[in-house]
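> For reference, Swiss-Prot lists these features for the protein:
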- Glu398: active site, proton acceptor (ACT_SITE)
- His484: active site, proton acceptor (ACT_SITE)
- Tyr57, Gly58, Glu77, Gly152, Asn156, Gly157, Met159, Val287, Gly512, Phe524: FAD binding site (BINDING)
- Glu398 to Gln: Mutant does not catalyze isomerization (>10000-fold reduced), and oxidation activity is 30-fold lower than wild type (MUTAGEN)
- His484 to Asn: Mutant activity is 4400-fold lower than wild type for oxidation, and is 30-fold lower than wild type for isomerization (MUTAGEN)
- His484 to Asp or Glu: Mutants do not catalyze oxidation (>100000-fold reduced), but do catalyze isomerization, 10000 times slower than wild type (MUTAGEN)
- His484 to Gln: Mutant activity is 120-fold lower than wild type for oxidation, and the same as wild type for isomerization (MUTAGEN)
- His484 to Lys: Mutant is inactive in both oxidation (>100000-fold reduced) and isomerization assays (>10000-fold reduced) (MUTAGEN)
Amino acid sequence: MTAQQHLSRRRMLGMAAFGAAALAGGTTIAAPRAAAAAKSAADNGGYVPAVVIGTGYGAAVSALRLGEAGVQTLMLEMGQLWNQPGPDGNIFCGMLNPDKRSSWFKNRTEAPLGSFLWLDVVNRNIDPYAGVLDRVNYDQMSVYVGRGVGGGSLVNGGMAVEPKRSYFEEILPRVDSSEMYDRYFPRANSMLRVNHIDTKWFEDTEWYKFARVSREQAGKAGLGTVFVPNVYDFGYMQREAAGEVPKSALATEVIYGNNHGKQSLDKTYLAAALGTGKVTIQTLHQVKTIRQTKDGGYALTVEQKDTDGKLLATKEISCRYLFLGAGSLGSTELLVRARDTGTLPNLNSEVGAGWGPNGNIMTARANHMWNPTGAHQSSIPALGIDAWDNSDSSVFAEIAPMPAGLETWVSLYLAITKNPQRGTFVYDAATDRAKLNWTRDQNAPAVNAAKALFDRINKANGTIYRYDLFGTQLKAFADDFCYHPLGGCVLGKATDDYGRVAGYKNLYVTDGSLIPGSVGVNPFVTITALAERNVERIIKQDVTAS
């Protein structure tokens, strides 16, 4: 049997495990042949050789490769497994009529586009629930993160972009870029099932009129665009358009989850991890504290809650190998808390530092009445404006959809800029949380870069900005939230060059907190590839060698 056949078989076994978990209605997910000890530790507390905190990109890579190496591994996920339909027959709700499934314990949705014509017509009152999208609000920056098995892969737009090699070498100079671009990026893209849109279909379909309009307008300003690969199955999307399958991307689904079409991590890495028979996932379990045990291992205090937020149990789970894959916010907070409360006192001062929003700035332009963008829009982006030249004004701008179900004449963009400003997480004893030290002024370089680009497009086309989409005030640039949190445990500073946390043995960071605040494109492919690189070395040198 070939390696690819082994992987396909593991995926099938893993998908069966997810299906069985849905039928059982429990929080423990494992293949039938998974070790009883791991299941017991998941249910009751106890010891398991390896624990991975989180189920996002870096966590999923680590769990799969540990499972393949024969290491019994427990993944702890604070969100739920999203595979049980709600009253409407769908697992996820759409963007236009969100309900409690949309949001992580909110009384009201907090969509990135919060208004239209300055009217509060976008967000809805909802019941607090363990929903799929969280907006974590700090003093002057908010961050969108996914909650559930699969993490951010459940709620992102799926744009699978590799960074410019020159910029990758600038931000991570101690990582061998040849290895990354020759081995680990291809491995990540293959596992993530990255695919490309049929360009002929793109040119003909009504669903991407919005992107073609933005491309034409960028061209008038002398700017080029590039097609962007995705983990959403473009072949499935074409069948959606033909009326052959249920719609998802063509039914305004994305930020609150896709019911069809998207190859999120539960269908790729995590399914393969479960299929090894060595990996167990425990949902609705949040790690609160980490301490080192006398034998050099780690003990975790873990809270189990239900989907209404009720505390059901507090457990202690111990392990020899601990991988933090809870994302830039989650992993950083756990380590900042551990350092500053004294449970891991040897963590260095770099823990919490080097955080950035990947230069994220959202903006929109008002088109002329004779230049409509289309009432029918795919929710999955397919084009980007590539104005990244490694200068301080570099921009890669995702041409974003605005699938409102009616004509808006709006061109929407998520600009990724080269903002050098960085924030720092510090421990707040009063709330027992990590507080982000970041000011709106620190986003001025990002706003200036985005403004320079879109001023150029507006001038070439005789258009203006939309000022009514980001709240009740006049505002053309949304600089107070981001989709791409990066940093907090930067590679080579808080850790060694492979994610080993400085000051401790067998403690690793494996997610976006390793990347120093910026990567110049949508970051999940880089996070995945970097995790592949790091865990390969860790398993060889730290796990199998011992």
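Start at 1 and count along the chain as shown; that gives each residue its number.
Glycine too: its Cβ is placed from the backbone N, Cα and C atoms.
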> Taking the residues Tyr57, Gly58, Glu77, Gly152, Asn156, Gly157, Met159, Val287, Gly512, Phe524 listed for FAD, what is the greatest CA to CA distance in Å, to the nearest whole number?
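Across Tyr57, Gly58, Glu77, Gly152, Asn156, Gly157, Met159, Val287, Gly512, Phe524, the two farthest Cα atoms sit 30 Å apart.
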> Are there any residues at least 6 positions away along the chain from Gly512 (FAD binding site) with a Cβ closer than 8 Å to its Cβ? List them or say none.
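Long-range Cβ contacts: Tyr57, Gly58, Gly327, Ser328, His484, Pro485, Leu486, Gly487, Pro523, Ile527.
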> Using a 10 Å cut-off on CB atoms, tell me which of the recorded positions Glu77, Glu398 is the least crowded.
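Least crowded of the recorded positions Glu77, Glu398, by Cβ count within 10 Å, is Glu398.
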> Could you check which of the binding-site residues Glu77, Asn156, Met159 is the closest Cα neighbour of Glu398 (mutagenesis position)?
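Nearest in space to Glu398 (mutagenesis position), counting only the binding-site residues, is Met159.
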> Going by DSSP, is Glu398 (mutagenesis position) sitting in a helix, a strand, or coil?
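Going by the DSSP assignment, Glu398 (mutagenesis position) falls within a strand, counted as strand.
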> Please report the DSSP secondary structure of Asn156 (FAD binding site), reduced to three states.
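DSSP assigns Asn156 (FAD binding site) to coil.
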> Tell me the Cβ neighbour count for His484 (mutagenesis position), meaning other Cβ atoms within 10 Å of its Cβ, over all protein chains shown.
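I count 26 other Cβ atoms within 10 Å of it.
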